[in-house]
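Enquirer: Please read through the structure below; I'll follow up with questions.
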Amino acid sequence: MTAILERRENSSLWARFCEWITSTENRLYIGWFGVIMIPCLLTATSVFIIAFIAAPPVDIDGIREPVSGSLLYGNNIITGAVIPTSNAIGLHFYPIWEAASLDEWLYNGGPYQLIVCHFLLGVYCYMGREWELSFRLGMRPWIAVAYSAPVAAASAVFLVYPIGQGSFSDGMPLGISGTFNFMIVFQAEHNILMHPFHMLGVAGVFGGSLFSAMHGSLVTSSLIRETTENESANEGYRFGQEEETYNIVAAHGYFGRLIFQYASFNNSRSLHFFLAAWPVIGIWFTALGLSTMAFNLNGFNFNQSVVDSQGRVLNTWADIINRANLGMEVMHERNAHNFPLDLASTNSSSNN
C-alpha cells in the first residue's frame with residue numbers, strides 16, 4: 001500500500017513539473033525547448049565572458065604563433081575577441097577532455113568551439129521555444145519563421161563556413177575587430193560584394209530599415225488626437241483599447257499622393273506581413289550566399305572583362321575591387337604562407 005501511494009506521489013510530482021514547464025501563466029515561459037536553451041545559453045555566455053577577459057593567446061593558424069584576444073593580455077573592448085579554435089585542430093570535436101591538459105585546450109582555442117556549439121544549440125532552442133509558445137497560445141507560427149533569418153546567418157558564419165573551409169579557425173572571431181577582420185578576409189577570398197545573394201541581403205537590411213522608418217513615421221504622424229497640446233500624444237493610448245490609435249486612411253492617402261496610389265498599402269495585415277517578409281527573405285539569401293561561398297562558389301568575377309580593339313585592358317570597378325582583394329589577401333595570415341594562392345599561378349601574376 002505504501003509503495004502504491006509513493007508511485008502516485010511521484011507521478012503527481014512529474015505531472016506538476018510538466019505542467020509548470022509548459023504553463024503559459026509563468027512570468028517567463030520555459031517550455032521543453034527552454035529546458036535545453038537555458039543551460040546552453042548560460043554556458044555560452046559564462047564562458048564567453050571569462051574567455052574575453054582572461055583567456056591566454058591562441059595558436060589560431062596552427063603555426064606556433066599565438067594571437068592574444070583577451071583583456072588581461074593587452075586588448076581593449078574594441079580589439080578584444082574570443083579567438084577561434086586552432087587550425088591544428090581543424091574540424092575535430094575538441095572538448096576539454098580531448099586535450100592533454102587545460103593549458104593545451106586553451107592554447108588551441110577550445111573555448112571558441114565550446115561557446116559556438118552551446119550558443120547555436122541555444123538559439124535553435126530559442127526559435128523552437130518561440131514556436132512552442134505560439135502553438136500553446138493558439139497563435140500563428142510566423143514569429144519563429146522570422147527569427148530563422150538571424151539563426152541561419154549565425155549558423156552560416158559559425159558552423160557552415162568553417163565546415164566548408166575545413167577548420168574552425170576560419171569561423172568568425174567573437175569580438176568587434178575580429179568581426180571586421182572576418183568580413184575583410186571573406187571579401188578577399190570570396191568576393192562577397194559581387195555575389196547576388198549578398199546584394200539581396202543588403203537590400204533586405206537597408207530596405208527593411210527604410211520601410212520600418214516610413215511605417216513608424218506615418219503612424220506617428222497620423223495618430224488620432226486624444227490629448228491636449230499640453231499632454232504627450234502617447235497618453236492618448238490605453239493598452240488593449242478596441243479603437244484604432246491612428247488613421248490608416250489618412251496615412252494611405254498621404255503616402256499615395258507622395259509617391260503614387262499603389263505604392264501605399266490599404267490593408268494593415270498585408271502591410272505588416274511585407275514589413276516582416278522583406279528583411280527576413282533578404283537575410284535568408286545572405287545566409288544562403290555565405291553557405292555557398294563556404295564551399296568556394298564565390299561572387300562574380302568580371303576582372304579584365306573590357307578590352308579595346310588592340311586587346312588592351314580597360315579597367316572597370318571590378319578590376320579595382322580585384323586589386324583591393326589581392327591587397328587584403330596578401331596581408332591575411334602573412335606568416336602562414338609567403339603569398340596568397342591567387343598569386344601562385346603564372347596566369348594570375350601575369351594579369352597584374
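Each position is counted from 1, following the chain as shown.
Just so it is clear, glycine is given a Cβ too, placed from its N, Cα and C backbone atoms.
Where a substitution is noted, the model still shows the residue that was there originally.
According to Swiss-Prot, the chlorophyll a ChlzD1 binding site annotation covers His118, on the basis of sequence analysis. The pheophytin a binding site annotation in Swiss-Prot covers Tyr126. The chlorophyll a PD1 binding site annotation in Swiss-Prot covers His198 and is backed by sequence analysis. The quinone binding site feature in Swiss-Prot is assigned to His215, Ser264, Phe265. For the mutagenesis result Val219 to Ile, the note given in Swiss-Prot is Herbicide resistance. In Swiss-Prot, a mutagenesis experiment is listed as Ala251 to Val, annotated with the note Herbicide resistance. Here Swiss-Prot describes Phe255 to Tyr as a published mutagenesis experiment; the accompanying note says: Herbicide resistance.
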Enquirer: To see if you understand the setup: which same-chain residues, six or more apart in sequence, place their Cβ under 8 Å from that of His215 (quinone binding site)?
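Expert: Sequence-distant Cβ neighbours: Leu271, Leu275.
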Enquirer: Using DSSP with the three-state reduction, classify His118 (chlorophyll a ChlzD1 binding site) as helix, strand or coil.
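Expert: Reduced to three states, the DSSP call for His118 (chlorophyll a ChlzD1 binding site) is helix.
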Enquirer: Could you tell me the C-alpha distance between Ala251 (mutagenesis position) and Phe265 (quinone binding site) in angstrom, no decimals?
Expert: 9
Enquirer: Around the quinone site formed by His215, Ser264, Phe265, list the extra residues of the same chain whose Cβ is within 8 Å of the site's Cβ centroid.
Expert: Met214, Leu218, Ala251, His252, Phe255, Leu271
Enquirer: Out of Val219, Ala251, give me whichever of these mutagenesis positions has the highest number of other Cβ atoms within 10 Å.
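Expert: Per the Cβ count within 10 Å, the most buried is Ala251.
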Enquirer: Measuring Cα to Cα, how far is Phe265 (quinone binding site) from the residue listed as 'pheophytin a binding site' in Å?
Expert: 32
Enquirer: Near Ser264 (quinone binding site) in space, meaning Cα within 10 angstroms, which of the recorded positions do we find among His118, Tyr126, His198, Val219, Phe255?
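Expert: Phe255, listed in sequence order.
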Enquirer: Out of His118, His198, Val219, Phe255, the recorded positions in the record, which is closest to the residue listed as 'pheophytin a binding site' when you go by Cα distance?
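Expert: With Cα distances computed to the residue listed as 'pheophytin a binding site', the winner among His118, His198, Val219, Phe255 is His118.
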Enquirer: Please identify, among the recorded positions His198, Val219, Phe255, the one with the smallest Cα-Cα distance to His118 (chlorophyll a ChlzD1 binding site).
Expert: His198
Enquirer: DSSP secondary structure for Phe255 (mutagenesis position), reduced to helix/strand/coil, please.
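Expert: Assignment for Phe255 (mutagenesis position) reads helix.
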Enquirer: Within 10 angstroms of the C-beta of Ser264 (quinone binding site), what count of other C-beta atoms is obtained when all protein chains are considered?
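Expert: The answer is 18 other Cβ atoms.
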Enquirer: Cα distance, the residue listed as 'chlorophyll a PD1 binding site' to Val219 (mutagenesis position), nearest Å?
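Expert: Rounded to the nearest whole number, the Cα-Cα distance is 31 Å.
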Enquirer: How big is the Cα-to-Cα gap, in Å, between Phe255 (mutagenesis position) and His198 (chlorophyll a PD1 binding site)?
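Expert: On Cα coordinates alone, these residues lie 30 Å apart.
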